[in-house]
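As annotated by Swiss-Prot, CTP binding site applies to Ile84, Phe85, His92, Lys122, His168, Asp169, Tyr173, Gln195, Arg196, Thr197, Ile200. The mutagenesis experiment Lys122 to Arg is recorded by Swiss-Prot, whose note states: Nearly abolishes enzyme activity. Decreases affinity for phosphocholine about 80-fold. Among the mutagenesis entries in Swiss-Prot is Lys122 to Ala, noted as: Nearly abolishes enzyme activity. Decreases affinity for phosphocholine about 500-fold. Swiss-Prot lists Lys122, Trp151 with the feature phosphocholine binding site. Record note (Swiss-Prot), mutagenesis His168 to Ala: Strongly reduced catalytic activity. The unchanged residue is displayed. Looking at Swiss-Prot, you'll find the mutagenesis Tyr173 to Ala noted as follows: Reduced catalytic activity. Reduces affinity for phosphocholine. Under mutagenesis, Swiss-Prot gives Ser362 to Ala or Cys with this note: No loss of enzyme activity and nuclear localization.
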Amino acid sequence: MDAQSSAKVNSRKRRKEVPGPNGATEEDGIPSKVQRCAVGLRQPAPFSDEIEVDFSKPYVRVTMEEACRGTPCERPVRVYADGIFDLFHSGHARALMQAKNLFPNTYLIVGVCSDELTHNFKGFTVMNENERYDAVQHCRYVDEVVRNAPWTLTPEFLAEHRIDFVAHDDIPYSSAGSDDVYKHIKEAGMFAPTQRTEGISTSDIITRIVRDYDVYARRNLQRGYTAKELNVSFINEKKYHLQERVDKVKKKVKDVEEKSKEFVQKVEEKSIDLIQKWEEKSREFIGSFLEMFGPEGALKHMLKEGKGRMLQAISPKQSPSSSPTHERSPSPSFRWPFSGKTSPSSSPASLSRCKAVTCDISEDEED
């Protein structure tokens, strides 16, 4: 049994494991099943300045080997991840998920930079700092949020928050006059790399909005926003309204075209059905006509039968046995009407002559 089972396992097709959207592996593109769990976080992650910290215990950083083994058991590994988190999207959530799952027992601290630092070093944001704090607070992987996080991490900040490792993608982040703001963290052995999610970023989202600015401006005008709120001039407002009407007319024309195409298609289908039915009926009619009036049709047989009956009625055939002529044929003792008396016993010569004459008369009557 063991040999058979091992042979079956070896003969199976090797399935490719691909990371799924939920971080689990997928087999041949099919998401792996997970057990349904109704337990979830009911409160947002607290801010760091709202948590009481026991500074009486000394801060001893955990090494990478100990963190991977899940030790020490008395406390989790404290991992720090920072960012701007403007227009919080799935790329941010995936990065925080990776940071949370770096070690078996992880406590994730997320630092969010303020508007002042962000505007000075990176540029203007769509969301203000309070909105960005709130967005990160409600991410399920976050255990603690640090407001007004520093742009460059200092030893004092790391010691204050008792940070063991810093999680970020390993692409050099040049800013604030430095080629890589995480260079000293990497040199200290505290850097834990994560993978960036391709195809999604705050800059990409803003690019989409700017690229289709007219579409979104018309959309918001249609939903009740004023031109002043959208910072749209009077001329552009009228232009957008006109474009909206033109689009409605185009949509109606397109609907009419589609309906007309459907109608024409239905008519064509009906006409094809009618033609097929007409062909079938015409074949049946021609077949029945030929059966009745063709060379070997029923009508010809009827005429032949009628003609035969008429001829039989006009001149019926007489059978030789029932012919009246045969019944009236004279016997050998035929008497001539002009002979008055019966002659006495005739001679043999006269009798033979009478027989010959009688036979000739009988043959003439039959003819």
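Using the three backbone atoms N, Cα and C, a Cβ is placed for every residue, glycine included.
A map of Swiss-Prot features onto the structure.
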{"residue": "Ile84", "record": "CTP binding site", "contacts (Cβ under 8 Å, 6+ apart)": "Val112, Cys113, Thr118, Lys122, Thr125, Arg132, Thr202"}
{"residue": "His92", "record": "CTP binding site", "contacts (Cβ under 8 Å, 6+ apart)": "Gly83, Phe85, Val136, Cys139"}
{"residue": "His168", "record": "mutagenesis position", "contacts (Cβ under 8 Å, 6+ apart)": "Ala81, Asp82, Tyr182, Phe191, Pro193, Thr194"}
{"residue": "Tyr173", "record": "mutagenesis position", "contacts (Cβ under 8 Å, 6+ apart)": "Asp180, Val181, Tyr182"}
{"residue": "Arg196", "record": "CTP binding site", "contacts (Cβ under 8 Å, 6+ apart)": "Gly91, Ala95, Asp169, Ile171"}
{"residue": "Ile200", "record": "CTP binding site", "contacts (Cβ under 8 Å, 6+ apart)": "His89, Ser90, Gly91"}
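Around Trp151 (phosphocholine binding site), a 10 Å sphere centred on its CB holds 17 further CB atoms from the protein chains shown.
Within 10 Å of the Cβ of Lys122 (mutagenesis position) there are 14 other Cβ atoms, across all protein chains. According to DSSP, His168 (mutagenesis position) sits within a strand segment. Secondary structure at Tyr173 (mutagenesis position), taken from DSSP and collapsed to helix, strand or coil, is coil. In this structure, Ile200 (CTP binding site) belongs to neither helix nor strand by DSSP; it is coil. Once the Cα atoms of Ile84, Phe85, His92, Lys122, His168, Asp169, Tyr173, Gln195, Arg196, Thr197, Ile200, the listed binders of CTP, are compared pairwise, the greatest separation found is 21 Å.
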